[in-house]
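**Q** Pulled from Swiss-Prot, these are the listed features:
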MUTAGEN   Phe46 to Ala  Abrogates binding to egr, probably due to disruption of the hydrophobic core. Abrogates egr-induced apoptosis in wing imaginal discs
MUTAGEN   Thr51 to Ala  Abrogates binding to egr
MUTAGEN   Glu52 to Ala  Partially impairs association with egr
MUTAGEN   Asn63 to Ala  Loss of glycosylation. Increases ligand affinity for the TNF egr
MUTAGEN   His66 to Ala  Partially impairs association with egr. Partially impairs egr-induced apoptosis in wing imaginal discs
MUTAGEN   Asn67 to Ala  Partially impairs association with egr
Amino acid sequence: MSVRKLSALSLSIGGVPLIPSVSLVAAANGESRDCHGTICHPVNEFCYVATERCHPCIEVCNNQTHNYDAFLCAKECSAYKTFEPLKAEMLDIQNTQQLILLLLTILLVLIALRCAFQFLRWLIGNRCFQKLMRRLQSKAYPHPATANGKDLNATTIQNLNAINHPGSDLERAQSQIYSVAGAAEGSVVTMTTPVSTRYPAENSTTPTTVMTEIGYGYDNQAMVVTPVSEKPSAATIPVAF
């Protein structure tokens, strides 16, 4: 099969070829030529009759050198002339493929991140997931229970009567105020001693106190409290004219 009869296979998207014309190179590699015991490269070399050795095609096909020979290039290096223009195209295709691969990788990463974000939003809003998280938290951090077995950290208390019921320790005694003999004069008394009959709380053995008929008092008699029974009534007070 001749190299010239091979047609290049190509696939393009938007005018950019993705599969280079490699069928020509593959066919040429199968037609290696023997040059007096030496195998020449099927594309880049030819058997030069003058030297009986493999000679590079670039020397006779490059018009910028003094060894340029158009007839010899067309006869012996036809595969080289066909393949050489494709090198730049193949290089562009490789660069394009690398760029496409990079863009696809970035796109897949963005899609994966978006899917993960949507899944987390759905998972947080799911009631089953919230119940599962509450159970895990209750197992990891158990709340201390009260003496009667009720959990005060719970959202509800099942037995409200456990806090306030008849006969419980939480019941408070009612405050009581009793009237005594001095209440008529406007004195409010407590459970023990009327306000009007309270006396200084000094020790009677100190030198600053003097024993009196009431029991004890100050050295200054004007500071001694007069008992209620000895207070003069309104009838005995003389009226000044």
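Quick reminder: no glycine exception, Cβ is built from N, Cα and C everywhere.
Unsubstituted: the structure retains its original residues.
I'm curious about the neighbourhood of these features; can you describe it?
**A** Taking a C-beta cut-off of under 8 Å and a sequence gap of six or more, Phe46 (mutagenesis position) has these contacts in its own chain: Arg33, Cys40, Cys54, His55, Cys57, Glu76, Cys77. Secondary structure from DSSP puts Phe46 (mutagenesis position) in a beta strand.
Within the same chain, no residue at least 6 positions away in sequence has its Cβ under 8 Å from that of Thr51 (mutagenesis position).
The DSSP secondary structure for Glu52 (mutagenesis position) is coil. Counting only same-chain residues at least 6 apart in sequence, those with a Cβ under 8 Å from the Cβ of Glu52 (mutagenesis position) are Cys35, His36.
DSSP assigns Asn63 (mutagenesis position) to coil, not to a helix or a strand. Long-range Cβ proximity for Asn63 (mutagenesis position), meaning a same-chain Cβ under 8 A and a gap of 6 or more residues, is found for Ala70.
The Cβ of His66 (mutagenesis position) has 5 neighbouring Cβ atoms from other residues within 10 Å, across all protein chains displayed.
Counting every protein chain shown, 12 other Cβ atoms lie within 10 Å of the Cβ of Asn67 (mutagenesis position).
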